[in-house]
Amino acid sequence: MAKASETERSGPGTQPADAQTATSATVRPLSTQAVFRPDFGDEDNFPHPTLGPDTEPQDRMATTSRVRPPVRRLGGGLVEIPRAPDIDPLEALMTNPVVPESKRFCWNCGRPVGRSDSETKGASEGWCPYCGSPYSFLPQLNPGDIVAGQYEVKGCIAHGGLGWIYLALDRNVNGRPVVLKGLVHSGDAEAQAMAMAERQFLAEVVHPSIVQIFNFVEHTDRHGDPVGYIVMEYVGGQSLKRSKGQKLPVAEAIAYLLEILPALSYLHSIGLVYNDLKPENIMLTEEQLKLIDLGAVSRINSFGYLYGTPGFQAPEIVRTGPTVATDIYTVGRTLAALTLDLPTRNGRYVDGLPEDDPVLKTYDSYGRLLRRAIDPDPRQRFTTAEEMSAQLTGVLREVVAQDTGVPRPGLSTIFSPSRSTFGVDLLVAHTDVYLDGQVHAEKLTANEIVTALSVPLVDPTDVAASVLQATVLSQPVQTLDSLRAARHGALDADGVDFSESVELPLMEVRALLDLGDVAKATRKLDDLAERVGWRWRLVWYRAVAELLTGDYDSATKHFTEVLDTFPGELAPKLALAATAELAGNTDEHKFYQTVWSTNDGVISAAFGLARARSAEGDRVGAVRTLDEVPPTSRHFTTARLTSAVTLLSGRSTSEVTEEQIRDAARRVEALPPTEPRVLQIRALVLGGALDWLKDNKASTNHILGFPFTSHGLRLGVEASLRSLARVAPTQRHRYTLVDMANKVRPTSTF
């Protein structure tokens with residue numbers, strides 16, 4: 001409805017869905033299309049014009065200026081969007097409404113009509129030489145025409161797949177601008193009558209993000225035939241369609257679709273499917289985004305004329321009819337068209353994704369979301385618009401965090417927060433040998449990971465959900481006791497039959513895994529899967545069991561399956577990162593990075609990322625990651641100590657610089673002396689400095705209160721060891737520390 005570029009005019013439009021791939025050399029234009037299925041009930045699905053937003057200014061209506069902030073925030077406040085200008089409706093009028101010959105096709109058979117040849121100029125109206133149907137590409141309404149005694153036509157604003165679209169003023173409502181669109185092609189009188197009767201349900205569609213239907217009217221054309229028109233709200237602004245080669249930033253595109261998904265959800269809730277989502281059918285106004293062009297809306301599972309746009313329309317629609325899954329497909333294709341360089345063939349977008357597109361390589365979760373949304377198997381797509389919206393929000397948080405460097409944490413609707421941390425003490429723990437004389441492991445264990453990972457939240461629709469909520473935070477043994485009581489009816493006050501519950505046996509599996517009884521948990525999981533199939537929660541616990549048994553390849557496969565299902569979730573990413581680290585796979589870097597950059601409350605990811613970077617030789621990057629742990633975290637001190645150890649440990653003296661030694665010392669010095677591990681890290685830093693000084697020279701400026709000389713550092717190491725000896729847990733270790741202090745002390749001179 002707003003003014004559009006030449007490129008927009010040449011883009012895909014609404015057409016009947018092809019029942020089979022055309023083999024003819026002639027290609028129909030990419031407008032919204034339909035396929036007719038005469039063997040099914042033919043309700044609610046009739047041709048309609050698409051809003052092709054090509055306009056040129058003519059004259060101007062009076063407008064009232066308003067002061068608005070120059071930007072607004074979408075996507076839950078995560079994305080800043082410039083406000084669209086408020087456009088005068090009359091600026092949308094076309095001064096010369098002509099359909100180019102290249103876009104003239106028969107409305108009935110789809111063959112080219114009205115084309116010029118070497119001898120004659122193409123006629124704007126006539127009869128199709130192939131099927132004999134009448135066609136006309138001339139406007140049926142002219143400026144000044146009064147439709148239904150109420151709507152004064154001002155002119156054409158676009159041409160859709162089934163005719164011209166007009167701007168009119170409602171003389172009964174203070175000259176309010178409206179849009180008139182033909183219901184079906186004017187050459188089909190019977191379809192006109194049916195459309196007027198069948199499309200009345202659209203008037204009941206009321207949603208703030210959907211264009212409002214005001215009326216259905218008829219007007220006699222110049223041949224004396226009645227033509228039905230739908231009268232709709234005029235939506236000023238601009239469509240999301242961009243010129244060829246122009247793409248939106250991923251965050252912006254996601255924010256737009258998050259505004260539209262509630263409208264689709266509303267339609268689905270009242271048994272309708274939109275059918276024709278694409279960038280040109282989403283209008284960005286000064287105040288909001290709106291779906292326009294309801295001509296393709298139909299009832300779920302209805303057949304007849306099924307409208308959509310090739311390249312956006314789900315391939316199975318000719319078999320299944322319109323479904324929620326076919327609408328989900330169009331959301332994925334719309335996102336892809338807005339952000340990716342999609343290849344075209346015969347004037348339409350090719351199915352699938354260009355896997356080498358840099359956007360997909362940059363935003364892994366975004367690519368996973370698109371692949372699920374457009375999965376060729378409709379059963380594998382998001383099941384509802386709400387589910388897709390939740391995952392899209394999670395992906396948006398990742399994208400914005402990656403783009404800005406600022407974490408954007410959010411609560412999951414299907415996973416609990418991490419139950420604890422893992423790997424936080426790994427690097428500093430080996431310095432505990434100073435404290436107790438015991439050698440401490442520096443590797444992750446599967447048990448440590450499993451007890452820390454998030455767990456799937458209880459499905460609120462499960463028959464046992466109300467009982468299970470009380471056991472979520474219980475210890476494993478208590479959980480098993482509660483579940484046994486539930487099975488015997490002790491917790492069932494309402495007489496509910498728990499035999500059909502999926503969550504109750506799943507809670508048992510979780511408790512058994514936490515207790516380390518993997519064999520019994522696996523048997524229960526297999527029994528449950530035999531009854532209900534491998535649902536995603538079962539797949540999650542299967543991966544956990546495989547992680548505990550050391551089957552890292554299978555665990556990775558099944559955690560990945562969960563991630564592909566819910567690409568906006570951080571829980572499977574953290575699980576994959578930890579599994580990869582146990583397996584010695586360098587991929588942990590990628591997933592630890594994603595989790596940490598998105599949510600700086602997942603401390604395990606920070607320490608995991610630091611370990612990964614340190615293993616790659618990137619000590620600077622590892623320390624930088626540890627420095628990102630916020631001071632409000634209870635692991636802040638451990639992060640500072642770990643950064644000091646990272647700077648010095650596991651390296652030869654030739655790899656260490658004086659500045660790195662002093663940096664480690666500053667980190668220790670900044671910590672409170674009451675921190676239990678400060679003494680041992682002081683000893684480590686001073687001892688490392690002493691070893692380094694044997695082969696290098698340094699300034700004599702003090703470090704941790706001692707001169708940076710051999711004599712000064714020996715005094716420092718001695719003092720640290722004697723302090724540790726005073727708090728040693730055993731007499732034997734105390735003597736060991738005192739012996740070490742005596743050996744390192746500088747030689748006394750008299």
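Glycine is no exception: its Cβ is also placed from the backbone N, Cα and C atoms.
For all the noted positions, this structure keeps the original residue and models no substitution.
Looking at Swiss-Prot, you'll find the mutagenesis Ala92 to Ser noted as follows: Decreases inhibition by AX20017; when associated with S-87. The DSSP secondary structure for Ala92 (mutagenesis position) is helix.
In Swiss-Prot, the entry for mutagenesis Cys106 to Ser states: Lack of activity; when associated with S-109; S-128 and S-131. The structure shown retains the original residue. Around Cys106 (mutagenesis position), the C-beta neighbours below 8 angstroms that are at least 6 residues distant in the chain are Pro112, Val113, Cys128, Tyr130, Cys131, Ser133, Tyr135. Annotation note: Cys106 (mutagenesis position) sits in a coil segment as assigned by DSSP.
Among the mutagenesis experiments that Swiss-Prot reports, Cys106 to Ala is described with the note: Decrease in activity; when associated with A-109; A-128 and A-131.
Record note (Swiss-Prot), mutagenesis Cys131 to Ser: Lack of activity; when associated with S-106; S-109 and S-128. The unchanged residue is displayed. Its Cβ placed at the centre, Cys131 (mutagenesis position) has 13 other Cβ atoms within 10 Å.
Taken residue by residue with DSSP, Cys131 (mutagenesis position) is part of neither helix nor strand, so it is coil. Quoted from Swiss-Prot, the note on mutagenesis experiment Cys131 to Ala is: Decrease in activity; when associated with A-106; A-109 and A-128.
According to Swiss-Prot, the domain 'Protein kinase' annotation covers 151-396.
Counting every protein chain shown, the number of other Cβ atoms lying within 10 Å of the Cβ of Gly163 (ATP binding site) is 28. Taken from Swiss-Prot, the feature ATP binding site covers Ile157, Ala158, His159, Gly160, Gly161, Leu162, Gly163, Trp164, Ile165, Lys181.
For Asp276 (active site, proton acceptor), the count of additional Cβ atoms within 10 Å of its Cβ stands at 29 [all protein chains shown]. If you look up Swiss-Prot, you'll see Asp276 marked as active site, proton acceptor.
Here the Cα atom of His159 (ATP binding site) is found 12 Å from that of Ala92 (mutagenesis position). Secondary structure from DSSP puts Ile157 (ATP binding site) in a beta strand.
For the pair Asp276 (active site, proton acceptor) and Gly163 (ATP binding site), the C-alpha distance works out to 17 angstrom. The distance from the Cα of Ala92 (mutagenesis position) to the Cα of Ile165 (ATP binding site) comes to 11 Å. Under the three-state DSSP scheme, Asp276 (active site, proton acceptor) falls in the coil class. The domain 'Protein kinase' (151-396) scores a mean pLDDT of 90 in the predicted structure.
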